[in-house]
Structures are given as structure tokens and as C-alpha cells.
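**Q** Features from Swiss-Prot:
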- His32 to Ala: Reduced dsRNA uptake but complete rescue of gene silencing defect in sid-2 deletion mutant (MUTAGEN)
- His32 to Glu or Arg: Reduced dsRNA uptake (MUTAGEN)
- His168 to Glu or Arg: Reduced dsRNA uptake (MUTAGEN)
- His175 to Glu or Arg: Reduced dsRNA uptake (MUTAGEN)
Amino acid sequence: MPRFVYFCFALIALLPISWTMDGILITDVEIHVDVCQISCKASNTASLLINDAPFTPMCNSAGDQIFFTYNGTAAISDLKNVTFILEVTTDTKNCTFTANYTGYFTPDPKSKPFQLGFASATLNRDMGKVTKTIMEDSGEMVEQDFSNSSAVPTPASTTPLPQSTVAHLTIAYVHLQYEETKTVVNKNGGAVAVAVIEGIALIAILAFLGYRTMVNHKLQNSTRTNGLYGYDNNNSSRITVPDAMRMSDIPPPRDPMYASPPTPLSQPTPARNTVMTTQELVVPTANSSAAQPSTTSNGQFNDPFATLESW
């Protein structure tokens, strides 16, 4: 890409920062010539240059005045003197001439933006060398210089007719003003930039540590699974057992200590007691009576209902 394109991009990027505009937008101009009448007809017209720019307005006639309407096309980019050059061509019964008028007006810099304003300007005629061909009494046509005269005679007689010297303009315009909002400079910009960079670096470090921890944990699980079962359950790892073996065929790990159940010990059956303690049920022996349980000498276990007296 050529350097000129880079320069254009940089210029466009800087426009909102440095570009300001303070000018006017001319909407209507009313033109009146001090002598003779002008109109919008082809033989009696006027053209107006604004700052040497030939804007094309809409023309309307009203009596001895014409109105130029620009519809927002006549934009002036500053509030300095606005120069007008008016060219008038008049061909009427009592007045025939073509003249140029020049002048300027200064817009009011104190006018409020985007409000309609009015101003007036007087344009002076550029006299130059004015010549006219007249007929003398002898019938001969003679060209005379009327540059220093305020009146020009008609060709048919020596009676002078008034000559136009000035043109009056009334300008309606809108003050256009645009100024980019000033950016407040942050004095702590360097510190803020450093803090942002440090924050980004800290986030990157934490992300790296988290990723490394995840990878190590995954590797440990893979190693443990491979050591216990002979295969790795990770999708990204290689199976270490033959394809014919299924996961359900692999038994769970066993401790060698419990590979076989313990052998029961051989112990003699304990002898059955014939007489229990006083706190236990008495088991009768073969020599004892079936009706009466054996008792001790103190008669502890005598039947309390054995005699009628007990009732």
C-alpha cells in the first residue's frame, strides 16, 4: 500500500480532533439596482459570484428587485469578508447597459449558531471605460467616452439618461458553527496504562498456571489408571491392552493378604454346665427331680407356690 494511502488514513483519523468550522450558509439574496429595472428574463438578467464561486440560485422577480434563493448550496467556510461580484444586463425602453458591481460584507461573528441572520451590502459599479455611439446633428455616428460622466445620452438624442452606479443587496444567512469538544487530558495516563498492562500480565500468568495444573492432574490420573488396570482411560492416550480385552474382563485390584480366606481354628466344644449361677437359669441334671428344680441349701430357689400357705 503506498505511503499516500497511509497518510490519508492518518489524516482522516485526526480530523475529529483538530477540525473546526465556523462559517455561514447563505439562503436568500435580494438585489436592487439604483437605476433601471432588472428581472429574471433572458434579456434583463443578473448573475452573482460569491467569493468567486458561481452558485446557481432560483430567481424570482418582484417589481424592480430580484430574489436569489440558494436552498443551502451557498456555503461559506469562514466569517471573513464575503465578496460579491454582480453582473447586470438591462435592456429596457429607457435604459440599456451591462455593468459589473463589486463589494463585500462581513457576517456578524457574535451571531448565535444555527440562527437566521440578515445583513446588507452596497456594491459599487466598476465604471472602467464607458463608451457610447451617438448620432450628431449632422447625422454622423460618433463614439464618445462617458467614463467620467454620471449620465449616458441615448443614441437618438443628446439628452442624457441616468446611469446606475450602485447595487444594494440584502443577505439572509445562517451562522454555522462546529467545534470539537476539547478532550480533558488525564495526568495519570501513564500510571493507568501501567496498571492495565500489569493486569493483563497477571491474568495471563494465572491462566498459564491453571492450564499447567490441569495438565499435571490429568497426567497423574492417566499414570495411576495405567498402573492399576493396565490401560489408560483418557481419550487422548494410547490403549495399552489388547483390543480383544474389554474393560469388564479386567478384575478390580486385590490385596494379596486377602487372596484366600482364613482357615477356621479347631477348638473343643465347651462343656455344658449342670448348675448355673444364681443369676442364670438352672439346667436340671439327670439325678434331679423333674417336678422340683434343684436348689441350694438355703432354699433360694424354692417354689413359692408349692404349698397352700403361700397362696
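Backbone N, Cα and C define each Cβ position, glycine as well.
Given the structure is predicted, the values throughout are model-derived calculations rather than measurements.
So that I understand the layout, could you describe where these features sit and how close they are to other parts?
**A** A sphere of 10 angstroms centred on the C-beta of His32 (mutagenesis position) encloses 16 other C-beta atoms.
Neighbour count (other Cβ atoms within 10 Å of the Cβ, all protein chains): 16 for His168 (mutagenesis position).
His175 (mutagenesis position) falls within a strand when secondary structure is assigned with DSSP.
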**Q** Which ones in the same chain are close to His175 (mutagenesis position), with CB under 8 Å and 6+ residues apart in sequence?
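**A** In sequence order, Ile24, Pro107, Asp108, Ser111, Lys112, Pro113, Phe114, Gln115, Gly117 meet the Cβ cut-off.
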**Q** Provide, as an integer number of angstrom, the distance between the C-alpha atoms of His32 (mutagenesis position) and His168 (mutagenesis position).
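**A** Between the Cα atoms of His32 (mutagenesis position) and His168 (mutagenesis position), the distance comes to 5 Å.
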